[in-house]
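Trainee: Sharing the feature lines straight out of Swiss-Prot:
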ACT_SITE  CYS94  active site, cysteine persulfide intermediate
DOMAIN    42-143  domain 'Rhodanese'
MUTAGEN   CYS94 to Ser  Loss of phosphatase activity. Decreases arsenate reductase catalytic efficiency 14-fold
Amino acid sequence: MCRFLISTPFSRRRGERKAEAGRMARSVSYVSAAKLLAMARSNPRVAIIDVRDEERSYQAHIGGSHHFSSRSFAARLPELARATGDKDTVVFHCALSKVRGPSCAKMFSDYLSETKEESGTKNIMVLERGFNGWELSGQPVCRCTDAPCKGTCSPEEPEL
């Protein structure tokens, strides 16, 4: 395995490096559909955030997910921080998790850092391949119209 180290200039004082490390403490990582399903089933402190826009209204969604449209996402950051305050992990996704999902995850991470939000959120993740990949890999989906989805879609689609 190759590892790359990023060095910091010697002129930086130790305190400056520590402060920078604190600002970068919340990073965004990716999680596979299978791993997310296992996490969500075993840990009630996982929140799934769907940032698709109108697609959610005519496509299925991940059971129990919360909808925060990417179009109004920035304005709803305080609401999202409150809604996920008791969660260890928050996982974002859009259709493919190439633009909206990662962008919203980064925006949320930055918001928590900038506002010093005392939230329980420790891990901010993005679902690999997004909702389309989730569905294509055979993971359970929900077609309810509840807002927010309660995750009780049908007997063969267990609550997450």
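All residue numbers here begin at 1 and follow the chain in the order shown.
Glycine is no exception: its Cβ is also placed from the backbone N, Cα and C atoms.
This is the original sequence, none of the listed changes applied.
It should be emphasised that the depicted structure is a prediction, and the values quoted were computed from it without experimental measurement.
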Trainee: Relative to the Cβ position of CYS94 (mutagenesis position), how many further Cβ atoms are located within 10 Å?
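Mentor: Excluding its own Cβ, the number within 10 Å is 26.
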Trainee: Can you give the mean pLDDT for the domain 'Rhodanese' (42-143), rounded to a whole number?
Mentor: 92
